[in-house]
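Here is what Swiss-Prot says about this protein:
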BINDING   10-16, 36-41, 105-108, LYS140, 163-166, HIS179  NADP(+) binding site
MUTAGEN   SER107 to Ala  Nearly abolishes catalytic activity. Minor effect of affinity for NADPH and substrate
MUTAGEN   CYS109 to Ala  Nearly abolishes catalytic activity
MUTAGEN   TYR136 to Glu  Abolishes enzyme activity
ACT_SITE  TYR136  active site, proton donor/acceptor
MUTAGEN   LYS140 to Arg  Reduces catalytic activity 20-fold
MUTAGEN   LYS140 to Ser  Nearly abolishes catalytic activity
MUTAGEN   HIS179 to Asn  Nearly abolishes catalytic activity
MUTAGEN   ARG187 to Ala  Decreases affinity for the substrate GDP-4-keto-6-deoxymannose
BINDING   ARG187, TRP202, ARG209, ASP278  substrate binding site
Amino acid sequence: MSKQRVFIAGHRGMVGSAIRRQLEQRGDVELVLRTRDELNLLDSRAVHDFFASERIDQVYLAAAKVGGIVANNTYPADFIYQNMMIESNIIHAAHQNDVNKLLFLGSSCIYPKLAKQPMAESELLQGTLEPTNEPYAIAKIAGIKLCESYNRQYGRDYRSVMPTNLYGPHDNFHPSNSHVIPALLRRFHEATAQNAPDVVVWGSGTPMREFLHVDDMAAASIHVMELAHEVWLENTQPMLSHINVGTGVDCTIRELAQTIAKVVGYKGRVVFDASKPDGTPRKLLDVTRLHQLGWYHEISLEAGLASTYQWFLENQDRFRG
């Protein structure tokens, strides 16, 4: 039996590289990988020619233009245009070249700013989005709807998963535009090295957030991709939509900061600056559907933070930022 030829779009990113690591351990797939220089995903002709020549069986669509609040506010046109082009080019070229299985990786920012907690898949398009990343979120919603529409019109098997906040190896540790976990890991690391008496964390520490290690995300992605078609249909009708991926467990930012301090070995005080904004009080995905499909996360937050910090220590000379 010939191996399945699997294209991972975005194989150098945090999620794509985690999917690659797990698939490389298997003997039943042949990975097809292209760097940005080798294949410009914004070029529809280049993407079509790639699919026409490579005989791809499955696609993991993990490529995206990503960034923090400042980047989203400064370059909204780039975020909506580039993400919609990447998705449109890959999904359409996959269809034109008879690739029947594809998994699109979205983001929990697709849900309304004031969505009911925990956020079920049915909350999609039920309210106004968070303004700071609306263009990016709309592009991700378009990706879900592209998959859904090619399924409905052409009978394709294009699936979507929506991850919660991710962290792990190959994250962005830039001091000013990274997400909360890499930002705090770096800050506590530097405070420890400098023997700083305290570390100030923005906000009251009371907001609750959910975090998933990227290796768990990769495992969930492969699990969902490999579900029997009938099982997928049963769990995503009537619109063949998407599946949330998370832990179903959240923690306060205070608990997160204290756990990071423990992992890093920081002995000073953790101070919360309540004059700084907190953001949404709670953001948690409803993962009932994922659990019904037989997948549960395996990496605890503390264990995941410890392994991520170890990766940070080993890659300080080359990490992003």
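Placed from the backbone N, Cα and C atoms, the Cβ positions cover glycine too.
In this structure the noted substitutions are not present, so the sites keep their original residues.
These numbers come from a predicted model, not from an experiment.
Feature map: Swiss-Prot annotations on the structure.
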residue: GLY13; record: NADP(+) binding site; DSSP class: coil
residue: GLU38; record: NADP(+) binding site; DSSP class: coil
residue: SER107; record: mutagenesis position; DSSP class: coil
residue: LYS140; record: mutagenesis position; DSSP class: helix
residue: PRO163; record: NADP(+) binding site; DSSP class: strand
residue: ARG187; record: mutagenesis position; DSSP class: helix
residue: TRP202; record: substrate binding site; DSSP class: strand
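The maximum pairwise C-alpha distance among ARG187, TRP202, ARG209, ASP278, the residues recorded as binding substrate, is 19 Å. Cβ neighbour density within 10 Å is lowest for CYS109 among the recorded positions LEU41, CYS109, LEU166. Per Cα geometry, CYS109 is the residue among the recorded positions GLY16, GLU38, LEU41, CYS109 nearest to ARG209 (substrate binding site).
Residue environment of LYS140 (mutagenesis position) contains 26 other Cβ atoms, counted within 10 Å of its Cβ in all protein chains. Most Cβ neighbours within 10 Å among the recorded positions TYR136, TRP202: this distinction goes to TYR136.
The separation of TYR136 (mutagenesis position) from CYS109 (mutagenesis position), Cα to Cα, is 8 Å. When the mutagenesis positions HIS179, ARG187 are compared by the number of other CB atoms within 10 angstroms of each CB, HIS179 has the fewest. Rounded to a whole value, the Cα-Cα separation of LEU166 (NADP(+) binding site) and LYS140 (mutagenesis position) is 16 Å. The Cβ of GLY13 (NADP(+) binding site) has 22 neighbouring Cβ atoms from other residues within 10 Å, across all protein chains displayed.
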